[in-house]
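J.: What follows is a structure written as structure tokens; I'll ask about it next.
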Amino acid sequence: MRLEVFCQDRIGLARELLDLLVARSIDLRGIEVAASGRIYLNFSTLEFEQFSNLMAEIRRTPGVTDVRTVPYMPSEREHRVLSALLVAMPEPVFSVDLRTKVELANPAAQNLFNLDENKIRNFTADHLINGFNFARWLESERVQAQAQHVVIEGRDFLMEAHPIYLSEDNDQADQLVGAMVMLKSTARMGRQLQNLVVTDETEFDHIVAVTPRMRQVVEQARKLAMHDAPLLIIGDTGTGKDMLARACHLRSARGKMPFLALNCASLPDDVAESELFGHAAGAYPNALEGKKGFFEQANGGSVLLDEIGEMSPTMQTKLLRFLNDGTFRRVGEEHEVHVNVRVICATQKNLFELVQRGEFREDLFYRLNVLTLNLPPLRERVQDIMPLTEIFVARFADEQGIPRPRLSSQLNAFLMRYNWPGNVRQLKNALYRALTQLEGHELRPQDIVLPEQALDVSLGEEAMEGTLDQITSRFERSILTRLYLSYPSTRKLAKRLGVSHTAIANKLREYGLGQKRGDNE
């Protein structure tokens, strides 16, 4: 029988419960204490009257709020869930100790090697799988996850080997105790990849939108995606305009048709015209064959014209003519071609200002500015920074075949205080660089290299209150707080700011910026 006792945190309570069992000569088989104010007891089966009396005694014990029977102890439930999970997994999975000897194997692994549960424990991983030296891997100075193609019984598998670290108590560092090996059938993976098709809904799910303003943009995009009129997406560089454009295409009725993108920046007119409208054979000196342009290739689908604000006046005129009726002529041909294409444009410039300066056709502007989406910069999406960080870190760790690092407690404030002039693209690239150079299992502020001129040290109205000395002190403290994350020692920070080590040490002490033992080295 098993009981779950709900109780208060009181010294001696567990001993009193055990005394109740001893007084009744009840055979105790196990006791577990949970951190949530619960004690679990496992003892031999009792007669109904004896059991009822015991329950009443437990309820009368000071500090006990309730008691009930449960089918399993927490450890039993955890073991059963783990066993059920291993049994349900179609991929062969087994664990090994530091000598590479098999400790546990699921039924799929037993079937693959044609060994039952007892016999497979007599084998080592090196004996079961050729082509990978498990012993040498586990003896290496830094054991990291590995992935490798292996052949077993004439079948191709992707083998993934992950080290297992455990700690005996909270004060000790994790110790390597063995490894977990998973074998993924390449044939099965191929079938799974065929089913992994991006749909109109899943593409929008890839867009992180925690900030209310960004959520509003995504919801607006879902609605505008269903229309056929030209769509204009405005946003700073790196905000994800191309990703939003693709999501709108996939959600629309054209989602199964082609989606092509052309960057209009710095393209000569003849190249831009050929790319968009195509050309006939002989239209150019080296054009031996005719070529379909983007509009013709994407017939029935969508074309993204990125950096539309950089398009030349000549190409603006040709684009306007195409938008009127969907007809155009290939370069070097006389007959017209008609296609059905939705045009999506993206820009980081203010097209209305370009119109006023005479740099963008007014009629084209009003032709494009029918449905508009404005993407906010990352500095205005502060709540999205950490979710984006977690996604990028997980993705890059998987790509590089390394364990996913923990994010330090200081990293949140570090990333959210930065101005991010390059927006999401800059965050993505900074994290990729950090993971390629990462030492250890934790990502810290000093692992991320960012241009210092974009540090957010601006002062708002509240920071402008007080005397000049008070304002200066707040600004100085903000500078030191921010730079100390990237230069975490007084000597490094002093060298960075071009002052003496003593001056920096005094300033850090003055502003209460903590120093750890040895950080002045």
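Cβ coordinates are placed from backbone N, Cα and C, and glycine is handled just like the others.
From Swiss-Prot, for reference:
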- 235-242, 298-307: ATP binding site (BINDING)
- 2-72: domain 'ACT' (DOMAIN)
- 78-120: domain 'PAS' (DOMAIN)
- 207-436: domain 'Sigma-54 factor interaction' (DOMAIN)
- V67 to A: Decrease in ability to repress DNA transcription. Loss of activity; when associated with C-72 and G-201 (MUTAGEN)
- Y72 to C: Decrease in ability to repress DNA transcription. Loss of activity; when associated with A-67 and G-201 (MUTAGEN)
- D97 to G: Decrease in ability to repress DNA transcription; when associated with V-402 (MUTAGEN)
- E201 to G: No effect. Loss of activity; when associated with A-67 and C-72 (MUTAGEN)
- I402 to V: Decrease in ability to repress DNA transcription; when associated with G-97 (MUTAGEN)
- V499 to I: No effect (MUTAGEN)
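What's the neighbourhood like for these features in this structure?
T.: Over all protein chains present, the Cβ of K241 (ATP binding site) has 23 other Cβ atoms lying within 10 Å.
Across the domain 'ACT' (2-72), DSSP classifies residues as 24 helix, 25 strand, 22 coil.
In the domain 'PAS' (78-120), the DSSP tally of helix, strand and coil residues is 22 helix, 10 strand, 11 coil.
Sequence-distant contacts of V67 (mutagenesis position), defined by Cβ-Cβ distance under 8 angstroms and a gap of at least six in the same chain, are L3, E4, V5, F6, M55, I58, R59.
Of all Cβ atoms in the protein chains displayed, 14 besides its own lie within 10 Å of the Cβ of Y72 (mutagenesis position).
Around D97 (mutagenesis position), the same-chain residues six or more apart in sequence whose CB sits under 8 Å from its CB are E103, V177, G178, listed in sequence order.
Around the Cβ of I402 (mutagenesis position), the same chain contributes Q144, A145, L435, L438, each under 8 angstroms and 6 or more positions distant in sequence.
Around V499 (mutagenesis position), taking its Cβ as the centre, 12 other Cβ atoms fall within 10 Å, counting all chains.
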J.: Using a Cβ cut-off under 8 Å, which residues of the same chain at least 6 positions beyond either end of the domain 'PAS' (78-120) come close to it?
T.: 72, 126, 128, 134-135, 138, 152-153, 164, 176-185, 188
J.: Measuring Cα to Cα, tell me the gap between L305 (ATP binding site) and V499 (mutagenesis position) in whole angstrom.
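T.: Pair distance, Cα basis, whole Å: 51 Å.
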J.: If you count the other Cβ atoms within 10 Å of each Cβ, which of the binding-site residues N299, S302 comes out on top?
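T.: Result for the most crowded candidate: S302.
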J.: Return the count of C-beta atoms lying within 10 angstroms of the C-beta of G235 (ATP binding site), excluding that atom itself.
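T.: There are 20 of them.
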J.: Across the domain 'Sigma-54 factor interaction' (207-436), what is the average pLDDT of the model, as a whole number?
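T.: Per the prediction, mean pLDDT sits at 91 for the domain 'Sigma-54 factor interaction' (207-436).
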